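S.K.: So that we are looking at the same thing, I have put the structure below in structure tokens.
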Amino acid sequence: MSIHIVALGNEGDTFHQDNRPSGLIRTYLGRSPLVSGDESSLLLNAASTVARPVFTEYQASAFGNVKLVVHDCPVWDIFDSDWYTSRNLIGGADIIVIKYNVNDKFSFHEVKDNYIPVIKRALNSVPVIIAAVGTRQNEELPCTCPLCTSDRGSCVSTTEGIQLAKELGATYLELHSLDDFYIGKYFGGVLEYFMIQALNQKTSEKMKKRKMSNSFHGIRPPQLEQPEKMPVLKAEASHYNSDLNNLLFCCQCVDVVFYNPNLKKVVEAHKIVLCAVSHVFMLLFNVKSPTDIQDSSIIRTTQDLFAINRDTAFPGASHESSGNPPLRVIVKDALFCSCLSDILRFIYSGAFQWEELEEDIRKKLKDSGDVSNVIEKVKCILKTPGKINCLRNCKTYQARKPLWFYNTSLKFFLNKPMLADVVFEIQGTTVPAHRAILVARCEVMAAMFNGNYMEAKSVLIPVYGVSKETFLSFLEYLYTDSCCPAGIFQAMCLLICAEMYQVSRLQHICELFIITQLQSMPSRELASMNLDIVDLLKKAKFHHSDCLSTWLLHFIATNYLIFSQKPEFQDLSVEERSFVEKHRWPSNMYLKQLAEYRKYIHSRKCRCLVM
């Protein structure tokens, strides 16, 4: 017998005395007297083997002979990129633990607004524990105004934690530190209570099944075999960060050039990427005005570091293209300018690798004061208007998702004319876009804009065979690396669009979405739905979606009694029909045995255990 625990969220950086990373779950497993196995044997998937693991799996023995399996998911990426795995994790859990750091209010609200609704839909009457970890720092006096209580201070209040627990029907715990009292007696006591409850429930269900099997001593009914295992689709890893990083090195679609104070060319870049991470560049490139930003430090940083040069007498200006030459920007600070190529590489890589940036700057600037000065200027460039600079602790920021800037900020420019240099014409309407992002994220677009094609020199580009809604969803994926189709039909349209532009990862995402939607449908809904599953299969085959077409064939075979009654079942090819008949569930042999058993039961006037 086993117990499956899923732990979600990041309680903050905690360390053993020998500086090995630890946390709430690992500390409990290492200290609890009910859990056997030394600490080194608990970890199955070591974090060192993967750059940013989705989850860490632990296995141990509890209560002597009960297998304990724990999946610790410190980041929430799994809910953004992999519906299939996240749904299976939540659905298969016996106990769920949601943990957060009381001093990270931004992450708490991000989780509460974006991920808690997803978890609520996937919960299956399992106990949930909300663990608020840490001692509140710089906690302000509570405000009596009912309109601002939840936003007061920089810490997550007890009231907010309790409110979250009420939404999930969860047990709320405050763990001020990860010591023996809070881990062993407080958190451990509650967790072990729910573990015992889960064991009791599983034992009761097992006894009921055994009692039913022993209650009949006559001829046994035919055994219904399990359906064949469905093919498992593995999601393709994201290369979003590397796509944007490669854009800096390939120098395609450049629209801004930086010069040093001596008017010598330093590096080329792209306005859209710079504006996605920095309000300083938004102000510099007139995407936003000082009135929009209303932050004196950002305005001062822009004025102190950069100046735009539009002088026609500028060296090399006569050789620039007459169409739309790159914007010339003078970097006023000589030290900052000498490190600009490293700073841009840091920004294009996701703006989170602070240690690497500092190491690169130290190689160029020997004086530690100069290094600190340049690092502070980078932090000012990345500052959010109206807020205290949250990047002062680089180590804390480095623990965040590397795509934190791009995923949210590039969406700001989606279907907006700001900085747009290409316009798509679809179904009589226009959709503005940015060549740099399209070239970086889509090889077909890169070939189209850089080859000897009409689109390379044209601003207005017509798009055929795709609806506006589908194309906007396609662009949303290119800009943000994520998408959420409204349903199976839209997902298939998006899959076709992805195949047309050869974006394989988006195809896999659409395949997983369709599979997840179909798997979640009960039999009654499958029988009554208007979706033509055979037509879906033929489209998947036509557009080279081999994984989806294979899965759909198994799905039709597994639900044979439902789909064989539908008219479209006759549209299957001879080869497809043969496959379905071979792998059908329940099998034809079982149905014959069941008919004979029912005939015997009725002749004996016994009570049938199956029907």
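Here the Cβ of each residue, glycine as well, is placed from N, Cα and C on the backbone.
Below are the features listed in Swiss-Prot for this protein:
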type: DOMAIN; residues: 254-356; note: domain 'BTB 1'
type: DOMAIN; residues: 420-487; note: domain 'BTB 2'
type: MUTAGEN; residues: ASN138 to Asp; note: Abolishes ATP-binding
type: MUTAGEN; residues: ALA498 to Thr; note: Abolishes interaction with RAB9A
type: MUTAGEN; residues: ASP532 to Glu; note: Abolishes interaction with RAB9A
type: MUTAGEN; residues: ILE533 to Lys; note: Abolishes interaction with RAB9A
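Set these features in their place in the structure for me.
M.R.: The DSSP secondary structure for ALA498 (mutagenesis position) is helix.
DSSP assigns ASP532 (mutagenesis position) to coil in the three-state reduction, outside any helix or strand. Taking a C-beta cut-off of under 8 Å and a sequence gap of six or more, ASP532 (mutagenesis position) has these contacts in its own chain: GLU568.
Here the Cβ of ILE533 (mutagenesis position) has 19 other Cβ atoms within 10 Å, regardless of which shown protein chain they belong to.
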S.K.: Measure from the CA atom of ALA498 (mutagenesis position) to the CA atom of ILE533 (mutagenesis position) and give the result in Å, rounded to a whole number.
M.R.: 20
S.K.: Same-chain residues six or more away whose CB lies under 8 A from the CB of ALA498 (mutagenesis position)?
M.R.: PHE474, TYR477, SER504, LEU506, GLN507, CYS510
